[in-house]
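Each remark here refers to the structure printed beneath this line.
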Amino acid sequence: MADSAELKQMVMSLRVSELQVLLGYAGRNKHGRKHELLTKALHLLKAGCSPAVQMKIKELYRRRFPQKIMTPADLSIPNVHSSPMPPTLSPSTIPQLTYDGHPASSPLLPVSLLGPKHELELPHLTSALHPVHPDIKLQKLPFYDLLDELIKPTSLASDNSQRFRETCFAFALTPQQVQQISSSMDISGTKCDFTVQVQLRFCLSETSCPQEDHFPPNLCVKVNTKPCSLPGYLPPTKNGVEPKRPSRPINITSLVRLSTTVPNTIVVSWTAEIGRTYSMAVYLVKQLSSTVLLQRLRAKGIRNPDHSRALIKEKLTADPDSEIATTSLRVSLLCPLGKMRLTIPCRALTCSHLQCFDATLYIQMNEKKPTWVCPVCDKKAPYEHLIIDGLFMEILKYCTDCDEIQFKEDGSWAPMRSKKEVQEVTASYNGVDGCLSSTLEHQVASHNQSSNKNKKVEVIDLTIDSSSDEEEEEPPAKRTCPSLSPTSPLSNKGILSLPHQASPVSRTPSLPAVDTSYINTSLIQDYRHPFHMTPMPYDLQGLDFFPFLSGDNQHYNTSLLAAAAAAVSDDQDLLHSSRFFPYTSSQMFLDQLSAGGSTSLPATNGSSSGSNSSLVSSNSLRESHGHGVASRSSADTASIFGIIPDIISLD
């Protein structure tokens, strides 16, 4: 009962943030005002909470009200330099006290050397809620060799109950350490660099495994009252998310006093997080280059090729329960990082794939930005787990003209060549294979011709370069319409051929024959003057010009038209259609009238007007062209000039 009352009193003294942590830990709703959160926490306690929740309440209460191990009266120092030191701060006890009030494993400088500022800060020391030197180990950095520990991993702790906290540390250098740092100075560049460095690192206070570098939130570091530059903030991935710094070791060598008599102080300020504690450590390290790491990797030796062959056989072993079996594996000899041929093929022991990457490029990239992630499977591939594959070293030695290989079930390998390379190799043997294939083709063709002449057998030569199939074939010759072929006679389809009489479909009344005795034959001969004109262009021969003409009936001089049609030679085949171009003044359209054969113009009449129309018989045109006006009969002349008074458009 007393225990529950004590827990209730602890819950009543918690703040909003601590109540939210408690309710969230218990799986309850943690939203609301303080009195609502307090009511929920009391109901949780009244309902009988688990021992884990009770421990959480006590932990939150201890953080809320830390117990003091020293009081200001105990650590009052009226004048360190003039008055005797109190018994509690005797010289024998000072070396075991650090600035956060915890015993230290390494002796530190007396308090009088810290100055009056830190003497006034001594009363505000924290309690022993966290171990000063917990069993914390930080991950080993491949590019740094550890020379010494200046400050062992120590928890960041402060008696300040506020969110922003601050604590101070101090360390001193030995003469040997000062000499190591001074002798490693490199002033060749614009900056003064040191290969032996003083390195500050932060991590989480966890002992389960070696810890990675992890900065506390809102970290600020001052070394000897000078601000220390930290890595820049990373851009947030989402809106409203607080930006964070990339956690890396901090080089504070340029801010350290290289002296054996003057100590170095480090003031760390950060923002406290509920449920998380941090630790810091200071090391003396030596920086290494990628060349040194590559030499060390080679010194480890090359892995036996049989290990890789066993892995290949394991991957290609058929699973009896699976319907799909892998029969081969294709692996590239190009590095996935630089897309260049591998020189030192390596991969991590933790990787399950066979694909390797180049060790030189991998180490150089991590020297600029240490991530140590496998470029093939995106898993962690630390330097300590890298191995050089002996099987790939053999492949690179014997396969110099190929960038891809294929592993088989027995662990053997074969180069994978492109189609063009394979075709070039097979083309060199076409001298023998071509003769055999041509002989075989000839024998098959002769045998089929003797047995069945009507049946053709197509023999395909597989040794011919396939690139010829990809070439564009010449388009087949365009077929000429039989009705428009120059050698074929013009079709009479859709054309009405009439003798020397009036058309039965003509709407004009029959006219009596005109006496042509009074017409002088020399006059007609004048109209037979040949027109020497160039033929009509081919691209204009099939065009229909009637839509561009007006729909009214157009009358032309029939005598001139008939004479022009009779004068055109028979070898001009420019009129490919049965339409009549109603132009008399243009030489282009007069050429269209030179169509040969027995075709006739279709009978037409005006659609809108009531004018009379008639047809021109091609027979009369043929007679007038083939023989002459002098040999014509009077009836022929009358049929041309008397019966057909005018010609109208089809449209």
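Every residue gets a Cβ built from N, Cα and C, even glycine.
In Swiss-Prot this protein carries:
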DOMAIN    11-45  domain 'SAP'
DOMAIN    124-288  domain 'PINIT'
MUTAGEN   Cys346 to Gly  Loss of promotion of EKLF sumoylation; when associated with G-351 and A-356
MUTAGEN   Cys351 to Gly  Loss of promotion of EKLF sumoylation; when associated with G-346 and A-356
MUTAGEN   Cys351 to Ser  No effect on interaction with MSX1 or localization of either protein at the nuclear periphery
BINDING   Cys351, His353, Cys374, Cys377  Zn(2+) binding site
MUTAGEN   Cys356 to Ala  Loss of promotion of EKLF sumoylation; when associated with G-346 and G-351
MUTAGEN   Ile363 to Ser  Loss of promotion of EKLF sumoylation
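Swiss-Prot feature annotations superimposed on the structure.
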{"residue": "Cys346", "record": "mutagenesis position", "DSSP (3 states)": "strand"}
{"residue": "Cys351", "record": "mutagenesis position", "DSSP (3 states)": "coil"}
{"residue": "Cys356", "record": "mutagenesis position", "DSSP (3 states)": "coil"}
{"residue": "Ile363", "record": "mutagenesis position", "DSSP (3 states)": "helix"}
{"residue": "Cys374", "record": "Zn(2+) binding site", "DSSP (3 states)": "coil"}
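Remote same-chain partners of the domain 'SAP' (11-45), defined as residues 6 or more beyond its termini with a Cβ less than 8 Å from a stretch Cβ, comprise 4, 53, 56-57, 60-61, 63-65, 274-275.
Ranking the recorded positions Cys346, Cys351, Ile363, Cys374, Cys377 by other CB atoms within 10 A of the CB puts Cys377 at the bottom.
Counted within 10 Å of its Cβ, the other Cβ atoms near His353 (Zn(2+) binding site) come to 15, all protein chains included. Checking each of the recorded positions Cys346, Ile363, Cys374, Cys377 against Cys356 (mutagenesis position) by C-alpha distance, the shortest gap belongs to Cys346.
The two recorded residues, Cys351 (mutagenesis position) and Cys377 (Zn(2+) binding site), have Cα atoms 7 Å apart.
Put simply, Cys346 (mutagenesis position) is 11 Å from His353 (Zn(2+) binding site) when counted between their Cα atoms. Across the residues of the domain 'SAP' (11-45), the predicted structure has a mean pLDDT of 85. Taking the mean position of the Cβ atoms of Cys351, His353, Cys374, Cys377 as the Zn(2+) site, the remaining same-chain residues with a Cβ inside 8 Å of that point are Arg347, Ala348, Thr350, Ser352, Gln355, Val376, Asp378, Lys379, Ala381.
Comparing Cys374 (Zn(2+) binding site) with Ile363 (mutagenesis position), their Cα atoms are 11 Å apart once rounded. Across the fold, the C-alpha of Cys346 (mutagenesis position) and the C-alpha of Ile363 (mutagenesis position) stand 11 Å from each other.
Note: the CA-CA distance between Ile363 (mutagenesis position) and Cys377 (Zn(2+) binding site) rounds to 17 Å. Within the domain 'SAP' (11-45), the DSSP-based counts of helix, strand and coil residues read 25 helix, 0 strand, 10 coil. Within 10 Å of the C-beta of Cys356 (mutagenesis position) we count 27 further C-beta atoms, all protein chains included.
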